[in-house]
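Participant: Starting off with a structure, shown below.
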Amino acid sequence: MDKLADLNYTLSVITLMNDTLHSIIQDPGMAYFPYIASVLTVLFTLHKASIPTMKIALKTSKCSYKVIKCCIVTIINTLLKLAGYKEQVTTKDEIEQQMDRIIKEMRRQLEMIDKLTTREIEQVELLKRIHDNLIIKPVDVIDMSKEFNQKNIKTLDEWESGKNPYEPLEVTASM
């Protein structure tokens with residue numbers, strides 16, 4: 001475990017790889033050498049970083065399958081990014097989380113639509129009642145018996161002794 005995390009050991013392995021590549025490929029003008037060296041360096045770094053991480057994670061975690069799956073998916077995604085692909089590998093857990101988030105958002109929007117629809121229906125009913133109250137209804141005969149000034153009116157024939165009881169008998173003036 002100490003050798004895996006030792007920086008000097010890692011650097012010496014990288015130097016050994018570079019020396020080996022230089023001895024294998026004698027032509028210094030080879031165009032693909034930097035690319036091959038960088039890919040091998042990245043692979044070696046991934047190897048050195050992933051093994052201790054997986055060992056620690058497997059010891060501390062109860063679910064080793066998920067840890068291994070997550071590490072492998074991360075390594076594959078890193079390699080895809082290095083190769084220039086924009087696509088990524090996702091696990092079922094990530095897909096289920098995204099689906100749950102989408103379903104939750106859809107439920108929230110449906111509740112909002114339901115509330116708005118209920119409010120609109122209530123407003124339409126209120127407008128209908130207001131419209132019904134404002135409609136002028138044609139009436140053929142107007143019933144004047146309910147008018148306040150028509151209740152106690154008597155005609156000249158109905159008055160006692162033919163005199164108007166509302167006319168004053170005497171005129172009094174103040175001095």
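Quick reminder: no glycine exception, Cβ is built from N, Cα and C everywhere.
Here the original residues stay in place, and none of the substitutions has been built in.
Annotations for this protein, taken from Swiss-Prot, read as follows:
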type: VARIANT; residues: Thr53 to Ile; note: In strain: M-attenuated
type: VARIANT; residues: Lys104 to Glu; note: In strain: M-attenuated
type: BINDING; residues: Glu120, Gln123; note: Ca(2+) binding site
Participant: Work out how many Å separate Gln123 (Ca(2+) binding site) and Lys104 (variant position) at their Cα atoms, rounded off.
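Facilitator: If we compare the Cα positions of Gln123 (Ca(2+) binding site) and Lys104 (variant position), the gap is 29 Å.
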Participant: Give me the CA-CA distance between Thr53 (variant position) and Glu120 (Ca(2+) binding site), in Å, as a whole number.
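Facilitator: It is 58 Å, counting Cα to Cα.
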Participant: I need the most crowded of these recorded positions: Thr53, Gln123. Count other C-beta atoms within 10 angstroms of each C-beta and give me the top one.
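Facilitator: The most densely surrounded of these recorded positions is Thr53.
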Participant: In angstrom units, rounded to an integer, how far apart are the Cα atoms of Lys104 (variant position) and Glu120 (Ca(2+) binding site)?
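Facilitator: Cα-Cα, rounded: 24 Å.
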